[in-house]
Each structure stands twice: as C-alpha cells, then as structure tokens.
Amino acid sequence: MGFNVPVINRDSEILKADAKKWLEQQDNQKKCVLVIVSIALLLDNMLYMVIVPIIPKYLRDIHNYQVTFEGYHNETSQLANGTYLVREVGGRINFLDEELELGWLFASKALLQIFVNPFSGYIIDRVGYEIPMILGLCTMFFSTAIFALGKSYGVLLFARSLQGFGSAFADTSGLAMIADRFTEENERSAALGIALAFISFGCLVAPPFGSVLYSLAGKPVPFLILSFVCLADAIAVFMVINPHRRGTDSHGEKVQGTPMWRLFMDPFIACCSGALIMANVSLAFLEPTITTWMSEMMPDTPGWLVGVIWLPPFFPHVLGVYVTVKMLRAFPHHTWAIAMVGLAMEGIACFAIPYTTSVMQLVIPLSFVCFGIALIDTSLLPMLGHLVDTRHVSVYGSVYAIADISYSLAYAFGPIIAGWIVTNWGFTALNIIIFATNVTYAPVLFLLRKVHSYDTLGAKGDTAEMTQLNSSAPAGGYNGKPEATTAESYQGWEDQQSYQNQAQIPNHAVSFQDSRPQAEFPAGYDPLNPQW
C-alpha cells in the first residue's frame, strides 16, 4: 500500500493503478498525445516570439553595440548664480549594426532548424516518434535556460540556435505522432487543427507574456518559466510511449519510411510544401515591418496598442480551423479548393493593408490573413499524411519534416527579404508582392484535385490486376474454363486453411504443386484427349 493522498483521501497505489488503466485505453491515449503535442507546439512558437519585446531593449541595456551620436548641437544657458549650463540637444543615438545583429539572432533558430530537419525526419522514421520528441523538448529546456541566464550576445546566439535544434525534433515528431495515432481522415484533420490553433495562440500570446514579465521581474523569468514547462512536457511523453506500436510488416521486417528526397520528388507533396511556404510568407514579411509602418502612418497610436495588434486576428484563425474541419467532413475530396480559397484570401487581404488609416481598419485585413492561413494549414497538413498513406509508406517523420522546413524557410528568410524590400521600395510594394505571389500560386493547388481520385483508381486497378493474375493461374484453368479468383476470396481461403491442413487429394487423382485449392479429376483423365 502507498501513502494516503490528501484532499481526495485515496491511496496512492490505487490512484496509480487507475491512471495506468485509464491510459491503456486507446481513446485516452489519443487525448494525451494531442495535449502533449499541442503544448510542445505552443512552447516552440512562444519561444520564437517571446524575444520580440525583450531582446532589442536588453541588448541596448547591456551595451552590446558601439554607439555614435548624430545631429546633436550645444545649447548654452546661464543660471542665476552665473554658472553656464551646456547641453547637447536635438540629436539621436545610433547603435551600430543593431539591425544586423538582431536579424541574425531572430533568424538563427529557423536557419538551424532548416539544416537539422532532414536528419530529424530520417531519425524519426527509424526509431519512432516518442524518443525524438523527448530529445527535442529536453534540448529546448536546456537552451531556454541558457538563454535566460546568458548575458552576452554570443551566449544568446548559441542558445537561440540550440532552440532550433530542439524544435526540429519536437515539432516534426509531434505532428508525425498525431498523424500516426489519428488514422481516420476526419479525426486526423480535427486533431491537427487543434494543434495549429495552439501554434497560432503561441505566436500571439508570447509578446505580451514576455513584455509584462520582463518589465516586472527581469529577463530570466519568462524564459525560465517556458524552460520548465518544456521539461514537464518531456516527462509527460513517457506516459504515451508505445514501443511496440511501430513493429514489423507481414514478413516480420521492420517498416522503413520513404526517404525524404523521394518525398520531395512527389509532385503532390511538393505542391503542398510550396503552399505552406506561401501561406506563412505573409506573416514572416509583415511581423517585422508593420510596427515601423504604423509608427509612420499612425503616429498617434499608443505603444501598447501597437504591441497587441496581432491579438484580435487570433480569433478568426481559430474560427478558420473550425470551419475547415467542418468543410473537410462535408467535402472530403475538395481539400485543394479550400486551400486555394485561403491562399487567394490571404493575398487580397495583404493588398488592402497599406490603404488602412486606423487600427480598427487594420484589424480587418489582418483577420482575413489569419483566417486564410488557417484554411491552408488545416487542409494541407492532413493531406500530407494522406499522401504518405496512399502513395508511400505510412511512416510520417520525413513528410512532416518537409512541412517544418516549409515553415522555417518562410521565417528564416522572410524578415531579411522584407526588410530589403521595405528599405528600397516601401511597405506598399511589399504587400503588392505578397498579393501577386499568393494569387499566382493559388491556381497551382488545382493539381491537388487528383489526390483522392488517384487513390480510388489505384484501388480499382489493384483489384483488377489481382483478378487477372489469378485468372491465368493454374488454380481453375484445367477444366477449360478459367475461373477468376479475387484477392479477397484467395485471402479468405488462406485464413480458413493452412498449408499443412489442405484437403488430401486421392492417389488416383491428378495433383498440382500449388498452395491454392485445386480441381480434382477422375482416374485416366487426359487433358489432350478431346473426348474428355
């Protein structure tokens, strides 16, 4: 017997046995997997965005940059006692290479994530989903703790890059685990939609979370909180480890996933990957540039309102996830149309952003942008799992590594490209480019209409081929009337009889060395005699 648990007044061993029994049920396992993966994705995106309000000010406070003073002039005044007071006024402080160093610090996580993802997908396909996820979450715990305690730019850059290494394992294995546990199409779409909602929530709640805690308790506190949540989530993964889930195939051999390079060659997967990149380019372009544009075009906007401009669009994003899941259930063969509408909607909304003149007006196109992103992500991520199921091997590590690479490409190079475009051509040109690229890529998704029809035709073709092969086999062709044996009837005969318990053929009958049921003929049968 264990100890008595206070409040609920129950023995600890009984509670442990009840919890184990509850976890052994498949539906409860699925719920736990979804909660664990959603928390992991929430943490990863919070770590990506929480530094936005903290690090620029922190690097200035620790005197990380060389400083020059520009535009100052002396102003002299005489006090009543005859003392002259000289002040420098009218200038500004220039922090040398600030944008460059901030850009590398922001992009280092996504850049390393791009390079690690091919290896993480390969490892996940070989060893399963749970252990790589634990590795990724533990790496995120250590890297975030280092980031919390680091006091120099070099240490912060190292910790930030290490976060990308952990995210490459945690994100990919999390999405693959959902696809592996939720095998039914509608169920998988709903689960991935919930995970995507947590991704969006992490991106939107992280800046206010970091800003408030940084102002109240200093830099280490928000990062230490996130690091210990990472550790707790890694411990929770041990509850859902199922080492026997990915076993062997019908021949007793371990199932091997399709190599990533071969998945890249699949035109349907390549089309989905491109759409995921285009969907996230808008956010990757707008997030680092819209604040500066608002300060120029809407100078009377309070600073706190600029910081929470992305919070209202979170609700349309959740609504988009819900609508997409419902539409996929009603129109399962029109996934491509939902994604096409979302991409076009996103581009048109970006085109309208530069023409807004108030915060309330700006919220409307941003809401449509997030709604369109929800349509694209929620429809295409389940399709990646479906493509692997129908065209490759049902091992999901590499295909969701491709999805993670798509996100990382957008967020690694998006801020750099957007900054260059805004500097040379302006913010309006940036949004026109987003509109043009999204609307141009949207018709490409029309190629995905063949995904489900290909699956149907392939199944019919396989059945017809099996029927033809069995029709030409010697099982039923010796009586002059070839008998077609379908794959189902042949499999059913194998299930009912084993090779050792076949019906014994009399000695005077003609026997054939074949494992399937044979026709029996009377003694003296001559197949070449036309009398027979």
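Using the three backbone atoms N, Cα and C, a Cβ is placed for every residue, glycine included.
Just so you know, the substitutions we noted aren't modelled in this structure.
What Swiss-Prot records for this protein:
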MUTAGEN   Cys230 to Phe  In p1160; severely uncoordinated
MUTAGEN   Gly347 to Ala  In e245; severely uncoordinated
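Straight-line distance linking the Cα atoms of Gly347 (mutagenesis position) and Cys230 (mutagenesis position), rounded to a whole number, equals 35 Å. Long-range Cβ contacts of Cys230 (mutagenesis position) within its own chain (separation 6+, distance under 8 Å): Ala40, Leu43, Leu137, Cys138, Met140, Phe141, Thr144. In the three-state DSSP scheme, Cys230 (mutagenesis position) falls into the helix class.
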